[in-house]
Each structure stands twice: as structure tokens, then as C-alpha cells.
Amino acid sequence: MRSVQIFLSQCRLLLLLVPTMLLKSLGEDVIFHPEGEFDSYEVTIPEKLSFRGEVQGVVSPVSYLLQLKGKKHVLHLWPKRLLLPRHLRVFSFTEHGELLEDHPYIPKDCNYMGSVKESLDSKATISTCMGGLRGVFNIDAKHYQIEPLKASPSFEHVVYLLKKEQFGNQVCGLSDDEIEWQMAPYENKARLRDFPGSYKHPKYLELILLFDQSRYRFVNNNLSQVIHDAILLTGIMDTYFQDVRMRIHLKALEVWTDFNKIRVGYPELAEVLGRFVIYKKSVLNARLSSDWAHLYLQRKYNDALAWSFGKVCSLEYAGSVSTLLDTNILAPATWSAHELGHAVGMSHDEQYCQCRGRLNCIMGSGRTGFSNCSYISFFKHISSGATCLNNIPGLGYVLKRCGNKIVEDNEECDCGSTEECQKDRCCQSNCKLQPGANCSIGLCCHDCRFRPSGYVCRQEGNECDLAEYCDGNSSSCPNDVYKQDGTPCKYEGRCFRKGCRSRYMQCQSIFGPDAMEAPSECYDAVNLIGDQFGNCEITGIRNFKKCESANSICGRLQCINVETIPDLPEHTTIISTHLQAENLMCWGTGYHLSMKPMGIPDLGMINDGTSCGEGRVCFKKNCVNSSVLQFDCLPEKCNTRGVCNNRKNCHCMYGWAPPFCEEVGYGGSIDSGPPGLLRGAIPSSIWVVSIIMFRLILLILSVVFVFFRQVIGNHLKPKQEKMPLSKAKTEQEESKTKTVQEESKTKTGQEESEAKTGQEESKAKTGQEESKANIESKRPKAKSVKKQKK
């Protein structure tokens, strides 16, 4: 075993190792490795130095005092800019292979570069994102790696002295002939007169780092450790490339936490590189764009420690791979920088190439920096194009937080610049809400006020989606939820990842409303061939995997009853296959890998979750049992009055309330926010309850009305004095006698009245007779008149 120099007393070392071993037994990630890639180590306590004129709360350079081998060294550091985005995207996978995306919290301004005072050509790259100092630095020709000692309560750190490493020719697998062949397409485009313009403006490279499953296991499945390793690796590469005025920006990170996405068990790293560039182009580029991608592998190979292929800004196959074997960070970062140098046009150094007067440069066999030859190659390449390096990444760190249109820390809002804030009715330029305002942005914010409870802030997109509602107390809309995978939908389909998967619907979406799904004969005739029109997997530019007979129905979509050729995206090919025996015309589309970088979607591949038989679905181009969807929402769970969402909670129908749709309510789930009363849609349950309550209220009101009527009636009657019973009886008899007398009197009066009336009638009759007699007496007698004439 190699001897180790220890700069501690034996007692102190014993006290240091005991808690370290104890914590290790408890599962802590204690970084304490005296062997491996290090010559020696010692423990020190960095002392932060303060200077006059420092402004509290403003990011400024920092300095630490380190004592190594009995000598004091001052480490000056200043913050790195543009190293990370505001929200770093981290992709990982569940044990079932489902893709996850996270945006972990990373402290602001925790990455630094610097140098050691009074040390020749010293450089340092330090990260404080995990607490303590972690990184690399050199004092003269010696390189060190510093790590915080987690077992220490007094800010102790372990400083490792790295080996004097000469990588040799085994580092990079690229030969000079291969480099010349890869550079050939760019040579004729370069123009020497473009060098000054290219040098004047800095370049920016957006990088994606990937880590295989072995590396994830090496750090005890600690995803946070992998993230901070990636940040430090990128920081070291960025420090190297600042010499040529190019910045490295870590755009995203992918960790294969479940299994490796490509085969990595080849004896040579070059074969892994071939698989990786296919994965990058066919899978990674579809998820997010970048200028370059690099894969780290926890494995040794026979041919080299690192490989690369292609150039930045190329839509063709490009990428790099390297090994990451232990806790030594500087060596893998240097190998990555070497391969990234090839990606930006740098060749291997010749014997006459120098960096700071030395021969061990990055593009040779050392780690001092880039040589003068690398400078020339780099500027020659960027003069030939490489326009993607001109894009400035989004600023990840800004000193002035208020005004960047991002609500953060204690800000209530952020309307941007002063001019923009003058037009904002809700937010002030000091990132405070206007007086009387509740909010400024959000799906549940309108005219500076919260939307009322029950307002639909996100409509359902289809029958497999679910709506979300404002709660009246926040400007944010609840997270998007949808029906659980496996929920039945129309045309005998199933919901899967927020969409109804059905061959019938997929045929109509491509070939029009008259199209129908084809029978199994079409799938067998096409998908068992294994070309761009019929396959179960695209494995390369011109390589296709034919389907097995049992899985042919999960390959490329086949339709019938196609009347017209549809208008599809450019470069999409339609193919028809005639089956003479069945007299069928089968229709489908073709697809190949070169269409992926152009952003052309593959419309003709059967969607995962599509039914392929009774109790079976297509999943990853195989016809498998539908249990893979993990659908476990029985109707009884929601009392047959709702469905389960993707969080396995009941989303109730209108008229019933969550969580289990047992009580009367307005529907929704505990995840959707509270729905409101629908206009013109009152469910029967509410009608029944309303009628019962109305009748009950009427009954109560009737009883109350009768009661008060009787009370009021009794109250309005005149009061009567009480008297003795005998007196009351006498008065009652007198009253009775009086009543009889009155009745007799009344009867007598009636008889008198009748007699009087009779007399009057008799008198009137006599008068009429007398009047008649008088009239008759006055008439002349005719007989006497006749006698006088004679």
C-alpha cells in the first residue's frame, strides 16, 4: 500500500476517524478517501477573511486563509456568472421508468473561481452550494482538491494533494486522422479576416450532462450528490474555457436512476459513444435543445477514457462520453474539457504547442490550460459558423432581484422596469402590490383581485382531462390533474397521460372523419417487415426493428376507408398497402430519425395506452397486460359518483362533494380546488333536498302563524270583570227574559206593521176606485146629446 503523509497527531487522527466511521455506518455521505487518485491529504479549517468597505447583502469577492503543510495561503474567490440557469432542470426516472423532472433548490451565488495569492499561474474553482468549500485549486505546479468534512462540527475540511498525472495518449480515443476527417466540412468555410470579429465577442455553450446508473449507485443513490458533482464539473470546464473567451452554461442534467438508457457494457468506449449520439438525437433532443451533451460512465474501457464525435451547432449526430471512476473531480473535468475542445474545433496539440510556457496542455496530455495551437483552431472554427455559440443563456444570477419579472424572496410582485411598472395597475416598482390590490399575476388573478371561489381557471382539454378551480384566496391555479391512466373513454379507448387512446380516433386525426381502424391483417402485413413504414422501433438512421407477431398491432398505425390524402407536415410520407386476398387497402405513414431534429412529430406510431385486445394495452411497442397502467379506481371508491384522478383521489360529479362523493356538493376533488354552482344546472339531489327543506319551512311558518294569530286575537278582546256565580246566573236569566220580551215586541211590531201595511193597501185601493168614479162622472153622456139635436 502506498504510504500516506499525515500532518496530524495520532490522537487527533483517531478522534477524527472514529466519528467518520460511525457516520459512515449510519449511511452518511462522508467524503474521506485517503487512497485512490490522491498522493496525500491533510485537515485544515478555512478562515474567512473580511475587508473594509464590504456591503452587507451584496455579492462580492471572498477570501479564505488556508494552512497547508505549515504554510498559510490566501485563496481569493469571486462569483461565477452564467454557470447555471435560474431553475436547473434535473431529469430522473422512477423504478418503473417514468420520467421525472425536478428543479432543485440551489443557493444563489455559490459558485466561484479565483486563485491563490502569490502563486504562479494559480487557478481555483470552488462551490459552496452544499455548505463548506468543495472544489480544486493549484499552488504553483501542485493541484489540490478540497472537501468539507461532514463529521466535523468546527468547519474542518480535507485537502487532497492530487497525483502528478500525465494522461498519455489513452485519454482521447480520437486519432489525428479522425479529427481531420471530422473537421473537413468546416475547413473551407473559415476566413482569416473573420478572426478579429470572432475574438471580440465572447461565446456561450449550453451543456447537458448525463450520468449512468453505476455513478448514481456509487454515491449511494444520492441524487443531490450527483447534481453537485455536475455543477462542480461544469464549473471547472468553465474556468478552462474562459481562457478562450467562451463560457460553459449547464442547461440541464439527466441521471439514469432506474437503468441505463443505452447499452454501456461494450469493451470499448467508442461503441458506447455510437449508441449515445443516437440516444441524444432521437430522445434527448426531442425533450430539450442544447449545444452539446456529455455522458459520464462509472466503468473502465479498453480503448480510452474519453471519446467525442461531431461538432457543436450540428443537427447531425454529435456528443461525447468519458469515465468518472472515483471522487477525483479534476481529472474527469479535464477529460471532458478535452472532448469539448474537439467539439469546438480544437485538434490535438503538436510538440511545439505551449500553454503558459509549458507543454502539458489540455489538448495534449496535461491540465494546465489551452495552448496557443488550441486558440488558433478554436477561432478558426467559430469563424466558419457555430452561430449557436452566440446565444447568451438566460441570466441565472442577478444582483438586483427586484425588476427581473420573477417573484422571489419577499417580493409580492415584480413588474419589471420602471417604465413597465408605470403601466401596471397592480404592482409597484418596489415589487410591492398597489394599495388595495390582492395580486398582480396568476390564472386566479383578475384586475388585481382574486378570482372568486369556484371560477374555472383551467378548462378540461378533453374527456380524459379534469378542470381546476380558484379557491378565492390565491392567485394561483391548482396543479393540473387528469383522469387516472386506464380510465375508460369513448370508442372503447383508455385514458393515458391526459389523452384518450383509441385507434379509431387516431385514424380520424390523420386521415379524416371517414377513416376507420384497420383489421389485424393490415398490421401483420406491414409491421412484420421492419422498415420506416412498418416497425416496432427505430434503432438507427436506416435501422428498424420489425415487430413480433404478437406485437404487430402496437407498431405503426394502419387505417382503412381513406377517401382523400390528408394535408400532413412537410416530409411526411403516406403509404398504402393492398391486400388482395382480403380486398383491403391499408393506409399508414412513414418516419425516420432525420425527421426528429426538424421537429416533425411521428403521427403514425401507435400511442402507448391504446387497447390491443381484451384486458391488454400497447406499452413501449409491446402488447402487454393492462395492469401496467396501474388502474385501481373501482366505482365503489367514489360511490359510483365520480372518477379517480392521476393522484388516485376521487373527482366527483356535479352534485356530490369530495373526498368520496358521499355528501351533497358541487363536485371536484381535493386537488382541483372548490367548484362553484353551475348556471342552469341544478342536480336532482339538490332539487330533492331543496323541496324537502321548502316544505319543512312552510310547515314551521304555518304553525307559527296559527299560534301568533290566536295570541293576538285573545289580546285584542275587551277585558270582562269576574262576578259571583249567583249574580251571573241572575243576569243570565234577566238577559234571557229581556231577549224574550224583545223577540215578542219584535213580533208584535211586525204584526202591527203588517196590519198597517194592509190598511194602507186598502186605503190605496179605495182611493183608486174614487178617482175612477170621478173621472167617469165628468164624461158627457151621449144619450142626452142626441135628444137635444132632435
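Note that Cβ sites are derived from N, Cα and C of the backbone, with glycine treated the same way.
Those substitutions? Not in this structure, it's all original residues.
Secondary structure at H348 (mutagenesis position), as computed by DSSP, is coil. For C172, H338, H342, H348, the entry in Swiss-Prot reads Zn(2+) binding site.
Summarising the annotation, Swiss-Prot assigns domain 'Peptidase M12B' to 203-393 and lists sequence analysis as the type of evidence.
Secondary structure of the domain 'Disintegrin' (399-485) per DSSP, as helix, strand and coil residue counts: 5 helix, 14 strand, 68 coil. According to Swiss-Prot, the feature domain 'Disintegrin' maps to 399-485.
Taken from Swiss-Prot, the feature domain 'EGF-like' covers 629-663.
Under its mutagenesis annotations, Swiss-Prot gives H338 to L the following note: Loss of enzymatic activity; when associated with L-342 and L-348. Taken residue by residue with DSSP, H338 (mutagenesis position) is part of a helix.
Counted within 10 Å of its Cβ, the other Cβ atoms near H342 (mutagenesis position) come to 25, all protein chains included. According to Swiss-Prot, the experimentally introduced change H342 to L is described as follows: Loss of enzymatic activity; when associated with L-338 and L-348.
Experimental mutagenesis at this site is recorded by Swiss-Prot as H348 to L, annotated: Loss of enzymatic activity; when associated with L-338 and L-342. Within 10 Å of the C-beta of H348 (mutagenesis position) there are 20 other C-beta atoms, taking all protein chains into account.
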H348 (mutagenesis position) and H342 (mutagenesis position), compared by Cα position, are separated in whole Å by 8
For the domain 'EGF-like' (629-663), the DSSP residue counts stand at 5 helix, 10 strand, 20 coil
